[in-house]
Amino acid sequence: MAEQQGRELEAECPVCWNPFNNTFHTPKMLDCCHSFCVECLAHLSLVTPARRRLLCPLCRQPTVLASGQPVTDLPTDTAMLALLRLEPHHVILEGHQLCLKDQPKSRYFLRQPQVYTLDLGPQPGGQTGPPPDTASATVSTPILIPSHHSLRECFRNPQFRIFAYLMAVILSVTLLLIFSIFWTKQFLWGVG
């Protein structure tokens with residue numbers, strides 16, 4: 001019982017206490033071999049004055065990052081993911097956002113990838129509210145008319161194409177049934 005409870009304690013980030021997963025709480029290892037979720041490490045890297053050094057929140061041992069290396073490039077704790085029976089996803093840090101591009105696997109047709117983002121806070125020097133000159137001004141937005149290019153993109157959408165194919169098949173079968181009913185009625189009973 002105590003061993004199982006110890007494993008459950010290991011399966012969560014020691015900073016935010018959220019359970020590890022394979023998205024924004026992916027366990028990343030520092031040089032001291034302590035694991036933290038990528039969200040906590042991203043927050044830590046954004047507030048640290050020395051951008052290339054991360055101090056471990058537990059033992060204070062520094063982890064030196066290469067020039068321009070984000071915290072998402074730190075090694076993933078694969079042993080923890082194996083314990084949780086999860087496969088790692090690639091999470092990237094863009095500015096003050098963590099981004100995850102999830103591409104669902106399908107055998108029959110392509111699906112649009114889903115992109116999940118997690119905002120880590122305001123940009124330094126950014127404003128918290130709307131700019132004062134645009135807050136009082138009201139701007140009327142024109143009605144957008146679909147262009148030739150947007151319709152072309154619509155036709156390239158795999159879900160739309162499958163829908164169009166199914167509707168064409170249903171319409172064809174319906175017309176075939178209607179004509180065959182009238183044809184057999186005229187041929188067999190001589191109506192008309």
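For all residues, glycine too, the Cβ spot is worked out from N, Cα and C.
Listed in sequence order, Pro19, Phe20, His25, Pro27, Ser35, Phe36, Cys37, Cys40 are the same-chain residues six or more apart from Cys13 (mutagenesis position) with CB atoms under 8 A from its CB. Recorded in Swiss-Prot as a mutagenesis result, Cys13 to Ala carries the remark: Abolishes autoubiquitination; when associated with A-59.
Recorded in Swiss-Prot as a mutagenesis result, Cys13 to Ser carries the remark: Loss of autoubiquitination and reduced ubiquitination of BCL2L1; when associated with S-16.
Recorded in Swiss-Prot as a mutagenesis result, Cys16 to Ser carries the remark: Loss of autoubiquitination and reduced ubiquitination of BCL2L1; when associated with S-13. DSSP assigns Cys16 (mutagenesis position) to coil, not to a helix or a strand.
According to its DSSP assignment, Lys28 (mutagenesis position) is in a strand. Here Swiss-Prot describes Lys28 to Arg as a published mutagenesis experiment; the accompanying note says: Loss of autoubiquitination but no effect on ubiquitination of BCL2L1; when associated with R-101 and R-105.
Residues within less than 8 Å, Cβ to Cβ, of Cys59 (mutagenesis position) and separated from it by at least 6 positions along the same chain comprise Cys32, His34. Listed in Swiss-Prot as a mutagenesis experiment, Cys59 to Ala is described as follows: Abolishes autoubiquitination; when associated with A-13.
According to DSSP, Lys101 (mutagenesis position) is assigned to a strand segment. Swiss-Prot lists Lys101 to Arg among its mutagenesis entries, and the accompanying note reads: Loss of autoubiquitination but no effect on ubiquitination of BCL2L1; when associated with R-28 and R-105.
According to Swiss-Prot, the mutagenesis experiment Lys105 to Arg carries the following note: Loss of autoubiquitination but no effect on ubiquitination of BCL2L1; when associated with R-28 and R-101.
Classification of Cys59 (mutagenesis position) by DSSP places it in coil, neither helical nor stranded. In this structure, the C-alpha atom of Lys28 (mutagenesis position) lies 18 angstrom from that of Lys101 (mutagenesis position). Reported as a whole number, the C-alpha separation between Cys16 (mutagenesis position) and Lys101 (mutagenesis position) equals 24 Å.
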